[in-house]
Amino acid sequence: MSTDIKFAITGVPTPPSSNGAVPLRRELRDLQQNYPEQFNLYLLGLRDFQGLDEAKLDSYYQVAGIHGMPFKPWAGVPSDTDWSQPGSSGFGGYCTHSSILFITWHRPYLALYEQALYASVQAVAQKFPVEGGLRAKYVAAAKDFRAPYFDWASQPPKGTLAFPESLSSRTIQVVDVDGKTKSINNPLHRFTFHPVNPSPGDFSAAWSRYPSTVRYPNRLTGASRDERIAPILANELASLRNNVSLLLLSYKDFDAFSYNRWDPNTNPGDFGSLEDVHNEIHDRTGGNGHMSSLEVSAFDPLFWLHHVNVDRLWSIWQDLNPNSFMTPRPAPYSTFVAQEGESQSKSTPLEPFWDKSAANFWTSEQVKDSITFGYAYPETQKWKYSSVKEYQAAIRKSVTALYGSNVFANFVENVADRTPALKKPQATGEESKSTVSAAAAHAVELSGAKKVAEKVHNVFQHAEEKAQKPVVPVKDTKAESSTAAGMMIGLSIKRPSKLTASPGPIPESLKYLAPDGKYTDWIVNVRAQKHGLGQSFRVIVFLGEFNPDPETWDDEFNCVGRVSVLGRSAETQCGKCRKDNANGLIVSGTVPLTSALLQDIVGGELQSLKPEDVIPHLRANLKWKVALFNGDEYNLEEVPDLKVSVASTEVTIDEEGLPHYSRQYTVYPEITEGKPCGHGPEDHI
């Protein structure tokens, strides 16, 4: 294959250290609070990077365009195909979604982005005045700069939003290169095209209308509505944290962990994947904007923070499972550089990314360790430990600190945050009666969610009672549905001592639900044709009643979680997507249920996590809906190959509170049979 330019992807040049240490990619909020000079350089460097001539090979525009539109070869890989004509060949695009190469392909892609951003940061640092030591300070800070990540699954710092203000604010304060503090257009909020179509037809008519990237754009004006994101992330945070914890601590096979393609042999415990969770964040943060469409998502600055976090989660998982890597599989579709049916393996070239020699393309085997590109993460500083065992124990400790050790500990931490943007008031310390904070009360009034508040008071009051005596079954009194007006989560309000985490692995008031440290864990599995609707859509899962207006679904109290399907139209220029569509590619995802069931238990609506109690409860209360890219409801039974099922497995919690999953799953068609697209006894999982 001929190429015009062999652009070597090196990542950031990193001098070797005596102990193998490399600089860290840091969480965005950590970078902003604890490394202010690097954060300032990040903003200024990104601003300049985004301002580069769009014709420049390593410009922001060109690098983002590798991921989808404008569907042109990058660095001449290949150089002899006219991609302006969608029908000129069967190929299209480099990206490898729903394939075994999904997470490995994105690593050199991120290294290219980081390489270009780093160069911009270094140039900015040199522009500061020498006087007062300002230049020296910023040059020193720039040396170890690495691209940050946004950890969307961890609890936000107290008193802050689930979606950081640094990402949602249209302007932001910086110390500019003249040494003066000023307000600039926030380069983390949007990328402004200059112009939107450097070459005629680079973007479709639908995307050409936007001069800048947008999130949840207003249907009439096209204005970005970033304020929608924080309450949506907050409302489904418990499900998201449980999903990440499940993936990192339960999944042991790389193929199952990494990507979302479904086949008839998929185990009920393997419907989830890192790609599935990745899709959810694209959907939750983009709505009907750029992030929710893979063809244009890389132009949104959030894309890079999101994907660095995906890369981080892979690094964590890979170091916990060093002996598990990809199994060779046939390519499910054709791309610019791969024929359908060709074997994809750890030796498959990750085109268009040339290695450091510029003689060969990177392969998955070569990029397995992030240190290859000169970076690590706070959790993967392996050089600090004397043995693999000690290192892995430290990783697990970090995972449990960020995402919870087990579902019971997670529940105590998440119970007051699962509802939209802290509509649930939290109880105060040692008082015998719960009180509502002014902020939470205001949010409740704004959302009209007084019954939600009453229910959460009951959650705290019931917990100790249920530890002492059996629950008397009561009529379902699910909280009335509501929408969120407030966004603040994690306020510094003490929970009652009865529901705080105890030194043991399971909180005292919940131990009766896991005799001998064992309990039944529940999940909802969803599968559907990826491109069956010709657009992105989401399957939203509820446990209880909800408002029939789809505009409210993201904020519903009884919304448990979602599976997001990032589909494309049959007319897309993306060759692989056309192939996927023609072949009826099916993808899958998982929504954890156990945390929501625990809330119903302490709320007096469910007796235990045992099948004899959960089956009728789910049969009566489990519901799901489909919403399209623009938020409109879509008829469930018209979604090709949509199937929803419920499964469970036994989990044992060890003395340190870590869950050990049996991986033997039972499927319950009696829960979903007869419901629209519900799994029945004769259906294939």
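Here the Cβ of each residue, glycine as well, is placed from N, Cα and C on the backbone.
Under natural variants, Swiss-Prot gives PRO15 to Thr with this note: In strain: Sing, TL and TS. Take the CB of PRO15 (variant position) and look out to 10 A: across all protein chains shown you find 7 other CB atoms.
Record note (Swiss-Prot), natural variant ASP30 to Glu: In strain: Sing. The unchanged residue is displayed. Under the three-state DSSP scheme, ASP30 (variant position) falls in the helix class. When other Cβ atoms within 10 Å of the Cβ of ASP30 (variant position) are tallied across all protein chains shown, the result is 16.
The Cβ neighbour count for HIS97 (Cu cation A binding site), using a 10 Å radius over every protein chain in view, is 27. If you look up Swiss-Prot, you'll see HIS67, HIS97, HIS106 marked as Cu cation A binding site, on the strength of similarity to another entry.
VAL130 to Thr appears in Swiss-Prot as a known natural variant, with the remark: In strain: Sing. Taking a C-beta cut-off of under 8 angstroms and a sequence separation of 6 or more, VAL130 (variant position) has the following same-chain neighbours: ALA136.
With a cut-off of 8 Å between CB atoms and residues at least 6 apart in sequence, the same chain places GLY65, MET69, PRO70, LYS72, VAL196 near ASP202 (variant position), listed in sequence order. Swiss-Prot lists ASP202 to Asn among its natural variants, and the accompanying note reads: In strain: TL.
The local packing around HIS278 (Cu cation B binding site), expressed as other Cβ atoms within 10 Å of its Cβ over all shown chains, amounts to 23. For HIS278, HIS282, HIS307, the entry in Swiss-Prot reads Cu cation B binding site, with the evidence type similarity to another entry.
All protein chains considered, the CB of ILE371 (variant position) has 16 other CB atoms within 10 Å. Record note (Swiss-Prot) on the natural variant ILE371 to Thr: In strain: Sing.
Annotation of the natural variant LYS424 to Asn in Swiss-Prot: In strain: TS.
For the natural variant LYS450 to Arg, the note given by Swiss-Prot reads: In strain: TS.
In Swiss-Prot, the entry for natural variant GLY678 to Arg states: In strain: TS. The structure shown retains the original residue. Sequence-distant contacts (6 or more apart, same chain, Cβ under 8 Å) of GLY678 (variant position) comprise LYS643, VAL644, SER645, PRO669, ILE671, THR672.
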Check your understanding: Looking only at Cβ atoms, how many others are within 10 Å of the one on HIS282 (Cu cation B binding site)?
Key -> 22
Check your understanding: Distance between HIS106 (Cu cation A binding site) and ASP30 (variant position) at the Cα atoms, whole Å?
Key -> 24
Practice item. For HIS97 (Cu cation A binding site) and HIS278 (Cu cation B binding site), determine the Cα separation and express it in whole Å. Key: 11
Check your understanding: Near HIS67 (Cu cation A binding site), which residues of its own chain have a C-beta under 8 A away, given they sit six or more steps off in sequence?
Key -> TYR94, CYS95, TYR109, LEU294, SER297, ALA298, PHE303
Check your understanding: Where HIS278 (Cu cation B binding site) and ASP30 (variant position) are concerned, what is their Cα separation in Å, rounded?
Key -> 22
Point to revise | CB-centroid shell, 8 A cutoff, Cu cation B site HIS278, HIS282, HIS307, site residues removed | key: ASN279, ILE281, SER297, PHE303, HIS306, VAL310
Point to revise | Cα-nearest neighbour of ASP30 (variant position) within the listed recorded positions, PRO15, HIS282, HIS307, ILE371 | key: HIS307
**Study point:** Neighbour tally for HIS307 (Cu cation B binding site), based on other Cβ positions within 10 Å of its Cβ
**Key:** 25
Check your understanding: Near the Cu cation A site, what residues other than HIS67, HIS97, HIS106 in the same chain have a C-beta no further than 8 Å from the centroid of the listed C-beta atoms?
Key -> CYS95, THR96, PHE102, TRP105, TYR109, LEU294, ALA298, HIS307
